[in-house]
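Okay, structure first, notes after.
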Amino acid sequence: MTVKWIEAVALSDILEGDVLGVTVEGKELALYEVEGEIYATDNLCTHGSARMSDGYLEGREIECPLHQGRFDVCTGKALCAPVTQNIKTYPVKIENLRVMIDLS
């Protein structure tokens, strides 16, 4: 499979310890800054229709604002009920102070 890096946002758009919702080529994503690294997941919770970008980020864990299920943003792993299905993650790289996402 060919890697397709797409520019998402400027690195400066993602605040330290925060989450940012973006749409890249029609796909809703959540971008996270965790300890100086940027991570990307789908923006919709696997349990309901809540946007992860409206959730609470604590360390590596994002809490869904609807039912308080949590995911590890680095791996996508579902961490507690009611979520049981992992959330999709996407490779990220920084190039010229721009956040690039691999959607392939």
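Note that the numbers count up from 1, one per residue, in the order the chain is shown.
From the backbone N, Cα and C atoms, a Cβ is placed for every residue, glycine too.
None of the substitutions listed is reflected here, since the structure keeps the original residues.
What Swiss-Prot annotates here:
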- V3 to E: In strain: G7 (VARIANT)
- 6-101: domain 'Rieske' (DOMAIN)
- L15 to P: In strain: G7 (VARIANT)
- C45, H47, C64, H67: [2Fe-2S] cluster binding site (BINDING)
- S49 to A: In strain: G7 (VARIANT)
Name, in the order they occur in the sequence, the residues of the same chain whose CB lies under 8 A from the CB of L15 (variant position) and which sit 6 or more residues away. E33
Whole-number Å value for how far V3 (variant position) lies from S49 (variant position) (Cα to Cα): 29
Taking the Cβ of H67 ([2Fe-2S] cluster binding site) as reference, which residues of that chain separated by at least 6 in sequence fall under 8 Å from it? C45, H47, G48, A50, P82, V83
Mean per-residue pLDDT in the domain 'Rieske' (6-101) works out to 96
Counting only residues outside C45, H47, C64, H67 in the same chain, those with C-beta within 8 angstroms of the [2Fe-2S] cluster site's C-beta centroid are T46, G48, A50, P65, L66, Q68, G69, P82, V83
